[in-house]
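> This is the structure, below, for whatever I ask next.
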Amino acid sequence: MGKISKEALKEQIKDGIIISCQALPGEPLYREEGGIMPLLVKAAQEAGAVGIRANSVRDIKEIKEVTTLPIIGIIKRDYPPQEPFITATMREVDELAALDIEVIALDCTKRERYDGLDIVDFINQIKEKYPEQLFMADISTFEEGLTAYEAGIDFIGTTLSGYTSYSRQEEGPDIELVDRLCRAGIDVIAEGKIHYPDQVKIIHDLGVAGIVVGGAITRPKEIAERFISALHK
């Protein structure tokens, strides 16, 4: 698909589930030669997914061969000692922009960045360089979400709540954060620690623009661990 208007994308993803299909080195479904993520995407599509979130140029290229669903793309690349690793610099934005995908997601937390830029300055740079591209901010707090939205980011994702040292630490999704962002009139894509269908229904009814579910669907090891640990509580 590629470039799409914000309103058209909102219409396409509303009332549905975007499924995150990712596997990193060291995880059971990761293979150096690839080929696994397209199979997960085909399963997600057959189930009725309205979009896909995917990581890396290789995976996204393979996924585009098997689906026309809108893609939220990221590149996870470490830049130690700085913590942000989700589309953390212009290098990753450039690589994703070349793939002609619907949405590019990036870390928009307040943490120190590898490029040394303030997050608003970085947002201004990417918006200027790619004015027709839709962007999603991965944030961990209300303040981060508000800052990114006011700077021109199209969608605010609650992806990193619980994954920064200063954000709310919960086993499940940060429903309070989702609700607060929605009440502020922000286009929210809820994501992060959504493990059960009843959580999806609660989040949907808050008025989100979209919902991303990942590990609870596409990480078999994580799913198995949840069942096994239930026997030992």
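Positions of Cβ are set from backbone N, Cα and C atoms, glycine also.
So, quick note: what you're seeing has the original residues, none of the substitutions.
According to Swiss-Prot, the protein has these features:
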VARIANT   Lys3 to Thr  In strain: DAT2
VARIANT   Ala8 to Val  In strain: 10581
VARIANT   Glu11 to Gln  In strain: DAT2
VARIANT   Ile19 to Val  In strain: DAT2
VARIANT   Asn124 to Lys  In strain: DAT2 and 10581
VARIANT   Asp205 to Asn  In strain: 10581
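Looking at the shown structure, what environment does each listed feature sit in?
Sequence-distant contacts of Lys3 (variant position), defined by Cβ-Cβ distance under 8 angstroms and a gap of at least six in the same chain, are Asp100, Glu102, Glu132, Gln133.
When secondary structure is read from DSSP and collapsed to three states, Ala8 (variant position) falls in the helix class.
Non-local contacts of Glu11 (variant position) by the CB criterion (under 8 A, 6+ apart in sequence, same chain) are absent.
The Cβ of Ile19 (variant position) lies under 8 Å from the Cβ of Leu40, Val41, Ala44, Ala47, Ala49, Gly51, Ile52, Arg53, Val212, Val213, Gly214, Ile217, Thr218, each of which sits 6+ residues away along the same chain.
Listed in sequence order, the residues of the same chain lying 6 or more apart from Asn124 (variant position) and placing their CB within less than 8 Å of its CB are Ala151, Gly152.
Note: Asp205 (variant position) has no non-local neighbours, i.e. no same-chain residues 6+ apart with C-beta under 8 A of its own C-beta. Under the three-state DSSP scheme, Asp205 (variant position) falls in the coil class.
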> Under DSSP, is Ile19 (variant position) helix, strand or coil?
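For Ile19 (variant position) - judged by DSSP and reduced to three states - the answer is strand.
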